[in-house]
Each structure stands twice: as C-alpha cells, then as structure tokens.
Amino acid sequence: MVQKSRNGGVYPGTSGEKKLKVGFVGLDPGAPDSTRDGALLIAGSEAPKRGSVLSKPRTGGAGAGKPPKRNAFYRKLQNFLYNVLERPRGWAFIYHAYVFLLVFSCLVLSVFSTIKEYEKSSEGALYILEIVTIVVFGVEYFVRIWAAGCCCRYRGWRGRLKFARKPFCVIDIMVLIASIAVLAAGSQGNVFATSALRSLRFLQILRMIRMDRRGGTWKLLGSVVYAHSKELVTAWYIGFLCLILASFLVYLAEKGENDHFDTYADALWWGLITLTTIGYGDKYPQTWNGRLLAATFTLIGVSFFALPAGILGSGFALKVQEQHRPKHFEKRRNPAAGLIQSAWRFYATNLSRTDLHSTWQYYERTVTVPMYRLIPPLNQLELLRNLKSKSGLTFRKEPQPEPSPSQKVSLKDRVFSSPRGMAAKGKGSPQAQTVRRSPSADQSLDDSPSKVPKSWSFGDRSRTRQAFRIKGAASRQNSEEASLPGEDIVEDNKSCNCEFVTEDLTPGLKVSIRAVCVMRFLVSKRKFKESLRPYDVMDVIEQYSAGHLDMLSRIKSLQSRIDMIVGPPPPSTPRDKKYPTKGPTAPSRESPQYSPRVDHIVGRGPTITDKDRTKGPAETELPEDPSMMGRLGKVEKQVLSMEKKLDFLVSIYTQRMGIPPAETEAYFGAKEPEPAPPYHSPEDSRDHADKHGCIIKIVRSTSSTGQRNYAAPPAIPPAQCPPSTSWQQSHQRHGTSPVGDHGSLVLRLERSAGMMSCH
C-alpha cells in the first residue's frame, strides 16, 4: 500500500511505522537543538519574545495576563489634585486659605495658653484643633505623594522618593511627626505639659513657613539681595568699621570712670545699639570725651547702617515693577496683532490692486452665497436642511441609493464632473457648458481598473479653485431658469441635479467688504493707541526721548533737502567733496555751479567774496546747470558784467566833464534813493544803491543844465534802439556846448539801461 505523506513524498506506510517529518532543526522552543545559531536566526529562542514598538512583550492569547488598564478618570483626578495642591489657581485658594486659618488659630490659642486667665479654656480648644490639624496635614501629605505621579519625573517609587526629598515636603513630615509625638507624650487628660507647649510653639513657626509652597517670597528676596550685593556689602563693611572704631574709642575714654564700660564687649554692645538707632539706654557715656566721640561716630555710622534698608527697599520696588512690566506689555500683543491683520486687509482689499487675491479668496470662502439663486423653489426646504452640514461644497441629489464609502466620489471628481466645473475647465465655451455627465458614466470611470488616481497637484488645486467660482450672471440665469414654469420644473422635481458652489464677489459686495476693512483698521488703530499708554515714569521718559530723536532726524533731513535746493550740499554728502567751498577747485561766483547758502540769500552770515574763491582751470568747460539756481547764477553773472561796463562809462564821464561834487551831493540830498533789488546780501544791495543813485543825480543834473540853452533831442521810439555812437561823434554833432553833449550821451545811456532792464 502506497501512502502519500503530508509533505508530498511517497513512501510505503505501515501501521506500526513512525511517520517521518521533513523540516528545519531547532524551530520548536525548548528543543535540544534550539540553541544553534541557525535555529536562533530562523525562529529565535524562547526567552526573547517579539516585542511592540515600545520594546514591551506583547500579551497575546486568551491565557495571557493583561496589564492593569489606567482609567482616564484616574489620570484626570491625579492631575486635578496635583494642580490644586502645588499650583493653586482660582477657587483652589479656598482650601489654602482654610489651612492658613487653621494654622493661625493654633498659633493664637498657643499664645492664649500662656496667659493664666485663659490657660484652661485655651488648652482644651488647642488640643482639639491640633488633632484636626494633624489629620488634615497627614491626608494632604499622602495625597501630595500620590498626585505627584502625574509628572513623568515623579512616577514610580523612585520618583515618589524624589518628590518626598523636596524641602517643603521634609518640613511637612517633620511637623507631622513632631505633632504626633507631642500629643502622644505630653497630653495628660486633655492637659498639656509645659515642655510640650514649648515644642508646639516651635512647630507653629514651621507651619507658617510651609504656607508658601512655591517659595516665591524667598526667591524674590534672594534675587533682590543678589542684584544689589555690591552695594549691600559696601554699606555693611563701612558700617562695621565705624562700629569697631567707635566702640574702641569710647571704651578707652570711659574705661576708668564708667562702670558700664568695664569690658570691650560692653562697648561693642553699646555701639551696636546706638548705631542701629535702637537705644535701650542701659549703657551710655558719662565723660565729655566719650560723649563727643559718641556724637561724632553716631552721625557718621547711622547713615551707613541705614543704607541697607534703603537699598533693599528700592530693590524690592524695582523687582516688583519688573514683574508687572511684562504683564503690561502682554496686553499690547493682541491689539498689535489685530492692527497688523487689519492693516494688511486694508491694503490688500484696495480695488485698484489686481495682484492680491488671497484676501479676496478668504472672503469668498467666508461670505455666504444666496441659496435662492441656485435652488428650485419646490426642493428648497429639503435641500436647505441637507446643506446645513455642507460648507460651500458641491452637492448633488440623485434618485439612486447612497454608495458605499469606498465608492464615494471625491471632492475633486465631483467638482470636475459638475457642469459648472466643466464650464470653468473649458474656459466658458458654450459647448463645455452644455455637456453633462451621467452618474453611470462617473461610476464607470471610477470602477475602471485602467484609471489610476493621480495626486492632487497645485495645477489641480488651481483648477478646482476655478471650478468653485461661479459668476453672478450664471447664478442669476440659473435662478431665472428655475423660476420659469414648465416641464423643466417637473424634471427637476423628479431628479434634482442641484449644485452648491461659491461665486465670485460682486462689485457692490467688494465695496462693502472694503468699507468694513477700513472701519476695522481704524478701530484697531485706536485700540492699539490706547494700549500704548505709558505704564510709569520710565515709559514716559522713553517715549519723550524717542520722539525727540525722531524730531531731530526729521529736522536734519529737512535741512539737508533745503541745502540741496538753494545752497551747497551738507558736508556729509559726497557732492560736497566734488565741489568744495574752499581750495583751488572751489567754484567761483561766476561759475554755474556756485549757489549761495540760505543765510547768504536772506542776508545773514558773512558774505563770500571772489577773493576767497579761486577759479579752477576747468570752470569754463563745465556744462550749464539747468536748475533754478543755475539760471539765477547765469543772470547774476550777466548783471554783474553790465554793472562793470556802466561803472566804467560813468567814471569816464565824470573825469572828462569835471562835475563838482557839491551839485551832485545837493541833488542826492533832495532825491530819495530807490530801494535795493531783492535776493541780494546787504553789502551788495548797499553798493548797488549808491551807484544807481549817483548815476541818477548826474544824469538829471546834466539834462536840466542842457535844457537851458538847447532843445531836447528828438524822441526815439521805444521799439527802436539808438545807434551806437562814440562820445566824440556826439560832441561834433551838437557843437561846442559841453553840457548838451553830455546830456545827450547820458540820455542814451539811460534809455539803453531801461531797455536792458525791460529785457
């Protein structure tokens, strides 16, 4: 009989023969060959079992023991009790106030127990109150140890021991053990022994110390002392020197005559009590030398002994102010953030800007689309109930059963399969708007194995963003079509393919959003200004200093701009190095680059003459300045050249004619001088006025003299310019009369000067 084995082999089998098995050696745990290397690599030994992610052995099977499951309520209670006892806030202070009143009552009763009138009544109440205090403190101590397990560093028995070694926990256990020992050994029929009461008074002090569980008082004191350690050490050192010196000198002066200063220790006691301004009066100097020394060192030493109190007081005040300052500045955080957000929306919602879209997209998501434009009136109530849970996404209602979760169409597919999504994808073409997909087509696309879903890339996101948007005209068209009666409404009642998508914001809605953003910006700005109110005097000083620096910078900028317009640039600019005011390369008054400063224009400050400036070799080659100051400089140069020519002609005339100065002075006194032209320094205007007045006097005096003997020359029309003739030609034309010759010449000069001034 041939039998086929389980492993596929064929061998003759007998009833008494042992069945052979083909396999690996040492796979069974506990087998003799299971300690081989190959066996350990294939199956592993029995001891190290497969662990979880946290390297803990998995507990599988029915017989395996399950670890104790921590309840959520257990953890919550542990955290709650730990916060109440270690970090009290809010109503948790009620318990700590109760403990404080309990300890304070024990302290008051222990004080009354020392008075004979109230000794008996206070001892009984103190006994009961001490028992209550011990019970409360004992329960609180064990609850603290148990609740500390909520912190990871205090978990386990080692963590509990670490928590118990904290200073305040050590004080708690000391007070608890000592109180139990005093009550057990010192009580005799509800009456305390004297030694027990004394020990109990000491325990009251420790109980008051434990009231500050967080140690904030001691931390504050330590920080103040550390911050002002140098000042304190200096004051204590000088005060100690004054104490030693004053005690020693008074001891030498009072040693033989005063019994209170028999030893140097008595003198040190007197010096300490005196310099600390306590003055018990048990010891005092009696000799005049001792009194004089005591008065001198008292005036010096008291000031140094009082310094530490002032240093610590100011240090505490500054530390408290530093602790309150961050709290005051934290109040400015929310107004500042709101101001930044509202300022950006105020900037981004500007209708003239077309490059900012994120803010408008935010409002497109938040603003509700009117439902009555998209929903037929017959299905409005039912769809409104269904659309409450749909926040602006595509919604379809089909008369087919709801598909399973695995067959549900994704948001992306629903958007692109919708007619408006296809319209957005087809860029508004009429062919794309008329295309509609049936649910069967969508299902066939989803079920086809050849279609592999692609990742939703940024391009898809942009396409879905376009698909989510629908123009207001399309929405109004849908509302009009929905309002028309006919067969379409009946078909929509049977199968409503309604879609809910967001629409673009209309211009009116954008204007409304813009107005709201402006109002929010103004309100946020006002709130932020209110939060910037000064906290203390230091804030006021800082604000004034910042404003002063800002004002100085603005004034400096304004001055530099004025100098750039009407004068040379300030020394800090590189333009001043290019055109220096002194040296061989400085521009002269005739150069187009020259322009007077503001003080020179208004007539203040020393005038800069041509002697102070040296003409450069390249002045004539410089291009003309087209600015206002360049043109004014050019006009001034022309006027100066004309003044030089006129001065030359007048000097020749006066020398040739020999006009007496008495006549000119008499005429000058009878005629007021004309005012000086504007935009000139006082020296230039004075010189110009003198020259002009002199010319007028000479001209009018000569013309009046010539009119006595000769007639006036024929008038020349103003449009024509007189011919340029020399002085000899005019002398030969008018004969031998010198006055007439000079009068005609000066008249021509006067007319030519008037025409040039008109030009």
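Each residue's number is its place along the chain shown, starting with 1.
Positions of Cβ are set from backbone N, Cα and C atoms, glycine also.
Quick look at what Swiss-Prot lists:
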{"type": "MUTAGEN", "residues": "Arg345 to Glu", "note": "Loss of interaction with calmodulin"}
{"type": "MUTAGEN", "residues": "Lys525 to Glu", "note": "Loss of interaction with calmodulin; when associated with E-526"}
{"type": "MUTAGEN", "residues": "Arg526 to Glu", "note": "Loss of interaction with calmodulin; when associated with E-525"}
*Distance between Lys525 (mutagenesis position) and Arg345 (mutagenesis position) at the Cα atoms, whole Å?*
13
*Including all protein chains displayed, how many Cβ atoms other than that of Lys525 (mutagenesis position) lie within 10 Å of its Cβ?*
16
*Whole-number Å distance between the CA of Arg345 (mutagenesis position) and the CA of Arg526 (mutagenesis position)?*
17
*Counting Cβ atoms within 10 Å across all protein chains shown, which of the mutagenesis positions Arg345, Arg526 comes out on top?*
Arg345
